[in-house]
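Let me begin by presenting the structure, written as structure tokens, before commenting on it.
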Amino acid sequence: MENRWQVMIVWQVDRMRINTWKRLVKHHMYISRKAKDWFYRHHYESTNPKISSEVHIPLGDAKLVITTYWGLHTGERDWHLGQGVSIEWRKKRYSTQVDPDLADQLIHLHYFDCFSESAIRNTILGRIVSPRCEYQAGHNKVGSLQYLALAALIKPKQIKPPLPSVRKLTEDRWNKPQKTKGHRGSHTMNGH
């Protein structure tokens, strides 16, 4: 019988970012209790030796599983040290992979207080609304003019430490274009 391959999207992430993610998840599970329903699975609880950890986030009758890996093949650059993250949505026997933005939106729908679009309608109806959004990573678009006006009145409260964002975990901070301050290009290229 032939070998069968299963392809999975694994976001290449540096080790320090994964460690920060794990610390934030554990802090909000055990200390702040904002993520008390989440489940953290250690590497020694997994049968796969490449799995570093798993975070199971219940979403109603489904769940989001964020798996961190170690010991993968290194990437093209020196800092790609064989660490990675996969994000999976599971419901009963069905599972699919999701991108970090969608993962943050799914987390935001089920956890953390939010001052959202529905706040405008609820405010007009005289209902009490949450004064601010605790999980800004869950919003990926610019709100309506009314939403922006109401949000401008209420400054977001900085939560220390911040809530764990999947988008922030998988963000590629190495390949972004560098920003130089003050100078308009190279001195040698400008002829100065």
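Using N, Cα and C of the backbone, Cβ positions are placed for all residues, glycine too.
Keep in mind the model shows the original residues, not the substituted ones.
Residues annotated as Zn(2+) binding site in Swiss-Prot: HIS108, CYS114, CYS133, HIS139. Packing around HIS108 (Zn(2+) binding site) is summarised by its Cβ count: 21 other Cβ atoms lie within 10 angstroms of its Cβ, all protein chains included.
Experimental mutagenesis is annotated in Swiss-Prot for CYS133 to Ser, with the remark: 95% loss of viral infectivity. Complete loss of interaction with CUL5.
As a published mutagenesis entry, LEU145 to Ala appears in Swiss-Prot alongside the note: Complete loss of interaction with CUL5. Abolished interaction with host ELOC.
In Swiss-Prot, a mutagenesis experiment is listed as SER165 to Ala, annotated with the note 67% loss of viral infectivity.
Mutagenesis annotation in Swiss-Prot: VAL166 to Ala, described as 20% loss of viral infectivity; the structure shown retains the original residue. According to DSSP, VAL166 (mutagenesis position) sits within a helical segment.
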Rounded inter-Cα distance in Å - VAL166 (mutagenesis position), HIS108 (Zn(2+) binding site) = 11
Here the 10 Å Cβ neighbour count for VAL166 (mutagenesis position) comes out at 27
